[in-house]
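The domain 'Ubiquitin-like' annotation in Swiss-Prot covers 1-76. Looking at Swiss-Prot, you'll find the mutagenesis L43 to A noted as follows: Reduces tail-anchored proteins delivery. One mutagenesis experiment catalogued in Swiss-Prot, K48 to R, is accompanied by this note: Loss of polyubiquitination by AMFR. Quoted from Swiss-Prot, the note on the mutagenesis of V102 to E or K is: No effect on interaction with BAG6. What Swiss-Prot says about the mutagenesis result for R105 to E is this: No effect on interaction with BAG6. A mutagenesis experiment is reported in Swiss-Prot for this position, H106 to E, and the note states: Strongly inhibits interaction with BAG6. What Swiss-Prot says about the mutagenesis result for F107 to E or K is this: Strongly inhibits interaction with BAG6. What Swiss-Prot notes for the published mutagenesis of Y123 to E is this: No effect on interaction with BAG6.
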Amino acid sequence: MQLTVKALQGRECSLQVPEDELVSTLKQLVSEKLNVPVRQQRLLFKGKALADGKRLSDYSIGPNSKLNLVVKPLEKVLLEEGEAQRLADSPPPQVWQLISKVLARHFSAADASRVLEQLQRDYERSLSRLTLDDIERLASRFLHPEVTETMEKGFSK
């Protein structure tokens, strides 16, 4: 049967699956199509969260049904899983906590949370897109700051 999975951010995909497919298998397919890690997915049908161990037929999900995908923030997933260590390429939790405090002063709790989540996604995306040239440029600036200063002075004249 054909299903449509729509993320809250607007992305969506169509999938062909058997009616008795496991929710966990569907999440794997969604992961491949929308590039959202399985552990960050929460699938909803008519407002009800789907459990990984159940089958689509257990929820009376039929052909041409539309499922909603909620992408859980990575930090929430890590807390739920009880993981103490953060990902190696993420800034220390203190940085996110500090940013969260600053955002809380300027936004409502819900808006601050959404802004922080988007900032974290943008940060991860930026890191994943760094090229070797970008890394070499950054390293040169850190290792030879005097060269960078000289270049900046030359441009400001």
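In case you wondered, yes, glycine gets a Cβ from its N, Cα and C as well.
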Overall pLDDT of the domain 'Ubiquitin-like' (1-76), taken as the mean: 92
Between L43 (mutagenesis position) and F107 (mutagenesis position): CA-CA distance (Å): 28
Structural state census, the domain 'Ubiquitin-like' (1-76) (DSSP three-state): 22 helix, 27 strand, 27 coil
Structural state of F107 (mutagenesis position), classified by DSSP into three states: coil
Cα-Cα distance linking K48 (mutagenesis position) and R105 (mutagenesis position), given in Å to the nearest integer: 34
Those mutagenesis positions, out of L43, K48, Y123, that come within 10 angstroms of V102 (mutagenesis position) at the Cα: none
Cα proximity to H106 (mutagenesis position), best match among mutagenesis positions L43, K48, Y123: Y123
Sequence-distant neighbours of K48 (mutagenesis position) in its chain (C-beta under 8 A, six or more apart): Y59
Spatial neighbours of L43 (mutagenesis position) that are distant in sequence (at least 6 apart) but have CB under 8 A: V5, V23, L26, K27, V30, A49, L50, L67, N68, L69, V70
